[in-house]
Amino acid sequence: MAASITAITVENLEYPAVVTSPVTGKSYFLGGAGERGLTIEGNFIKFTAIGVYLEDIAVASLAAKWKGKSSEELLETLDFYRDIISGPFEKLIRGSKIRELSGPEYSRKVMENCVAHLKSVGTYGDAEAEAMQKFAEAFKPVNFPPGASVFYRQSPDGILGLSFSPDTSIPEKEAALIENKAVSSAVLETMIGEHAVSPDLKRCLAARLPALLNEGAFKIGN
């Protein structure tokens, strides 16, 4: 395995260097991880930690355009993040809670950000509204104590798989499947795109990926 692939700890929550999903049987490497929070009455309150895992073919896909670029260049280039978001490879995103949140509390903010993005790019129609409703329904019975996680599995064909875990382990079954490419992309867009909820995660991706992109052939195998 590439030496540059290491685990990351965010607020005592560990993100392993490689994870294998029991849903797909595939392994994914950790692209980056970071905190997400809000400034409330002048204080920055950390709510969640987000880790973005990528299928190994992501390296070759991204290297075609971004090999040789520095971390500083990538951090300032929105197209780099958009290529992660829209790239023809699977992503597995783990959002683990630093503070307790109910499913509806958490999903409401995610949905607000997704809908705002979809409307801004003109891709919010009836199908997307229906997909967002399905998204909301999936979170209704869920509660997230500290350390609990949501997993978003994003496939290149636009399927978003949701699963919920009381800890950081990947569940064997998904709680919901949302078949809408625009909505699936919007979830990651709001995390690392133009109006990212986790600048920390964006910095981490830009810091870690250049070494991999410059290395060339990369396979984690399974």
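Glycine is no exception: its Cβ is also placed from the backbone N, Cα and C atoms.
Don't look for the substitutions in this one, it keeps the originals.
The shown structure was predicted, so the numbers you read here are calculated from the model rather than taken from an experiment.
When other Cβ atoms within 10 Å of the Cβ of THR48 (mutagenesis position) are tallied across all protein chains shown, the result is 26. DSSP classifies THR48 (mutagenesis position) as strand under the three-state reduction. In Swiss-Prot, the entry for mutagenesis THR48 to Ser states: Reduced reaction rate. The structure shown retains the original residue.
Among the mutagenesis results in Swiss-Prot, THR48 to Ala has the note: Strongly reduced reaction rate. The residue drawn here is the original one.
For THR48, ASN113, THR190, the entry in Swiss-Prot reads substrate binding site, with the evidence type similarity to another entry.
Within 10 Å of the C-beta of TYR106 (mutagenesis position) there are 19 other C-beta atoms, taking all protein chains into account. For the published mutagenesis TYR106 to Phe, Swiss-Prot gives the following note: Strongly reduced reaction rate.
Take the CB of ASN113 (mutagenesis position) and look out to 10 A: across all protein chains shown you find 19 other CB atoms. Quoted from Swiss-Prot, the note on the mutagenesis of ASN113 to Ala is: Reduced reaction rate.
Neighbour count (other Cβ atoms within 10 Å of the Cβ, all protein chains): 24 for THR190 (mutagenesis position). According to Swiss-Prot, the experimentally introduced change THR190 to Ala is described as follows: Reduced reaction rate.
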(request) Quick one: of the mutagenesis positions THR48, TYR106, THR190, which has its CA closest to the CA of ASN113 (mutagenesis position)? (result) THR190
(message) If I take the alpha carbons of THR190 (mutagenesis position) and TYR106 (mutagenesis position), what is the distance between them in whole Å?
(response) 14
